[in-house]
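> My questions will all concern the structure given below.
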Amino acid sequence: MGQQFSWEEAEENGAVGAADAAQLQEWYKKFLEECPSGTLFMHEFKRFFKVPDNEEATQYVEAMFRAFDTNGDNTIDFLEYVAALNLVLRGTLEHKLKWTFKIYDKDRNGCIDRQELLDIVESIYKLKKACSVEVEAEQQGKLLTPEEVVDRIFLLVDENGDGQLSLNEFVEGARRDKWVMKMLQMDLNPSSWISQQRRKSAMF
């Protein structure tokens with residue numbers, strides 16, 4: 001990217017929402033202070049959001065990075081960054097679910113298979129355990145295993161029984177069933193995670 005942020009370009013790419021021009025210019029200034037090249041690589045993304053250097057956090061954040069990286073070039077530019085923030089922080093429930101779907105859809109083929117779902121559920125379980133979340137529930141034997149969560153989600157959401165979750169099945173299944181909504185977001189949904197990490201970061 002160049003050293004000037006274009007308000008018109010941001011509008012064309014859907015990066016603007018409730019943020020005004022002055023706020024976006026300030027974000028861009030701070031973004032370039034942290035990333036002079038104008039793009040974030042994976043290691044910079046982790047530093048940007050103050051991600052702990054452990055396996056549990058890394059797995060989840062790498063999935064988050066892929067969702068930010070809309071063009072698949074393994075970097076995040078400012079427009080991708082702001083567009084994602086506006087979507088997950090200010091978007092509708094449907095928008096947030098669609099974005100969460102992108103995190104699960106590791107190979108970007110438009111469907112989520114059992115292994116993709118299991119990988120994310122396992123990484124979030126590990127991250128929550130590392131943060132001592134729901135330890136008491138697990139000790140009491142009330143917490144489902146990742147495999148049990150995946151089996152139940154597919155039973156409730158995979159309407160055509162093809163072993164994959166389409167975007168429509170994912171969104172409608174979450175809307176239809178509160179348990180599915182909770183499990184797909186795992187109480188660690190992208191919106192709340194990003195909000196927490198942004199508060200930890202001095203960037204915004």
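The backbone N, Cα and C atoms fix where each Cβ goes, glycine too.
For all the noted positions, this structure keeps the original residue and models no substitution.
According to Swiss-Prot, the domain 'EF-hand 1' annotation covers 19-54, on the basis of a curator's inference. The domain 'EF-hand 2' annotation in Swiss-Prot covers 56-91. Annotation source Swiss-Prot lists Ca(2+) 1 binding site at ASP69, ASN71, ASP73, THR75, GLU80, citing sequence analysis. The annotation domain 'EF-hand 3' is assigned in Swiss-Prot to 92-127 on the grounds of sequence analysis. In Swiss-Prot, a published mutagenesis experiment is listed as TYR104 to Cys, annotated Partial loss of activity but no loss of calcium sensitivity.
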> Rounded to the nearest angstrom, how far is the Cα of TYR104 (mutagenesis position) from the Cα of THR75 (Ca(2+) 1 binding site)?
19
> Report the DSSP secondary-structure composition of the domain 'EF-hand 1' (19-54) as helix, strand and coil residue counts.
21 helix, 2 strand, 13 coil
> Please average pLDDT over the domain 'EF-hand 2' (56-91) for the predicted structure.
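Average per-residue pLDDT within the domain 'EF-hand 2' (56-91): 82.
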> In this structure, which of the binding-site residues ASN71, THR75 has the fewest other Cβ atoms within 10 Å of its Cβ?
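Result for the binding-site residues ASN71, THR75: minimum number of other Cβ atoms within 10 Å at ASN71.
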> With Cβ-Cβ distance below 8 Å and at least 6 positions apart along the chain, what are the contacts of ASP69 (Ca(2+) 1 binding site)? List them in sequence order.
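Listed in sequence order, they are THR75, ILE76, GLU80.
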> Using DSSP, how many residues in the domain 'EF-hand 2' (56-91) fall into helix, strand and coil?
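Final tally across the stretch: 26 helix, 2 strand, 8 coil.
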> How many other Cβ atoms are found within 10 Å of the Cβ atom of TYR104 (mutagenesis position), counting all protein chains shown?
19
> Of the residues in the domain 'EF-hand 3' (92-127), how many are helix, strand and coil by DSSP?
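Secondary-structure breakdown of the domain 'EF-hand 3' (92-127): 26 helix, 3 strand, 7 coil.
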